[in-house]
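Participant: Sequence annotations record features per position, and here Swiss-Prot assigns active site, proton donor to His106. Annotated active site, proton acceptor per Swiss-Prot: Lys136, in sequence order. Quoting Swiss-Prot on the mutagenesis of Phe86 to Asp: Marked decrease in enzymatic activity. Record note (Swiss-Prot) on the mutagenesis of Phe100 to Glu: Marked decrease in enzymatic activity. Under the heading of mutagenesis, Swiss-Prot lists Lys104 to Ala or Arg and annotates it as follows: Loss of enzymatic activity. Looking at Swiss-Prot, the entry for mutagenesis of His106 to Ala says: Marked decrease in enzymatic activity. Swiss-Prot lists His106 to Asn among its mutagenesis entries, and the accompanying note reads: Loss of enzymatic activity. For the published mutagenesis His106 to Lys, Swiss-Prot gives the following note: 7-fold decrease in enzymatic activity, but no effect on substrate affinity. Lys134 to Ala appears in Swiss-Prot as a published mutagenesis result, with the remark: 2-fold decrease in enzymatic activity. In Swiss-Prot, the entry for mutagenesis Lys134 to Glu states: Slight decrease in enzymatic activity. The structure shown retains the original residue. One mutagenesis experiment named in Swiss-Prot is Lys160 to Glu, and its note says Slight decrease in enzymatic activity. Swiss-Prot lists Lys160 to Ala among its mutagenesis entries, and the accompanying note reads: More than 5-fold decrease in substrate affinity.
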Amino acid sequence: MPINRPNLNLNIPPLNIVAAYDGAEIPSTNKHLKNNFNSLHNQMRKMPVSHFKEALDVPDYSGMRQSGFFAMSQGFQLNNHGYDVFIHARRESPQSQGKFAGDKFHISVLRDMVPQAFQALSGLLFSEDSPVDKWKVTDMEKVVQQARVSLGAQFTLYIKPDQENSQYSASFLHKTRQFIECLESRLSENGVISGQCPESDVHPENWKYLSYRNELRSGRDGGEMQRQALREEPFYRLMTE
């Protein structure tokens, strides 16, 4: 399927996401979620089901791999170049106005089913209704078979607070929760087999494919203490309880 390729000489780097570090101060985003957890949770429970209009005429996985240094599709800037093993997608006009607070989801599928998984999810990932402004998918031709992002975590969705003060609104949290549930359902409906969940992540029993990590307050090595801390993250609880 087509990808628009403007003839522009733009220097657009891959996503720069803040690395995990020890002793990180709890940002105001997290404090807001903790202090307003019950109110946000109650508001979310009363909201109607969200609907996501799927984008049409989106690239397939092969097309994504061929996006090169710069391409456009459905308002998303795409790039896949150099030694980076990921194909990056970034919404040209972000819907979320806050600063990244570390919240992200991985999607893990069987290595050989990444193209099929992308085909199942692409209409949602490129949807104008999607709450996800930035995401990436592994270019499976660039990674060795036993690599972490080969066995699982082939998709990463970065979630940013929707408000300018870097706080999440109840409506955005509800929309995000509904969106990830929709991704789960779509993969299951299409017979996609789940992959290896990263040791660094947590997920409830009913999630077969998605998992969560806050990368400002955790590392890739994981461990039970880290997973317990992640299960207590207010953002994660609002997505799962």
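Using the three backbone atoms N, Cα and C, a Cβ is placed for every residue, glycine included.
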Participant: What Cα-Cα separation, expressed in whole Å, is found between Phe100 (mutagenesis position) and Lys160 (mutagenesis position)?
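Facilitator: The Cα atom of Phe100 (mutagenesis position) is 5 Å away from the Cα atom of Lys160 (mutagenesis position).
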Participant: Using C-alpha atoms only, work out the spacing between Lys160 (mutagenesis position) and Lys104 (mutagenesis position) and round it to an integer in Å.
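Facilitator: Cα to Cα, Lys160 (mutagenesis position) and Lys104 (mutagenesis position) are separated by 9 Å.
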Participant: Helix, strand or coil at Lys104 (mutagenesis position), per DSSP?
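Facilitator: It is in a strand.
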Participant: Can you tell me the CA-to-CA distance separating Lys134 (mutagenesis position) and Lys104 (mutagenesis position), as a whole number of Å?
Facilitator: 10
Participant: Using the alpha carbons only, what distance in Å do you get between Lys104 (mutagenesis position) and the residue listed as 'active site, proton acceptor' once rounded?
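Facilitator: Checking the Cα atoms of Lys104 (mutagenesis position) and the residue listed as 'active site, proton acceptor' gives a distance of 11 Å.
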Participant: Note down the number of other Cβ atoms within 10 Å of the Cβ of Phe100 (mutagenesis position), including every protein chain shown.
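Facilitator: There are 22 such Cβ atoms around Phe100 (mutagenesis position).
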Participant: Would you count the other C-beta atoms found within 10 angstroms of the C-beta of Lys104 (mutagenesis position) for me?
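Facilitator: The Cβ of Lys104 (mutagenesis position) has 21 Cβ neighbours within 10 Å.
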Participant: Hey, what's the Cβ neighbour count for Lys160 (mutagenesis position) at 10 Å?
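Facilitator: Other Cβ atoms found within 10 Å: 24.
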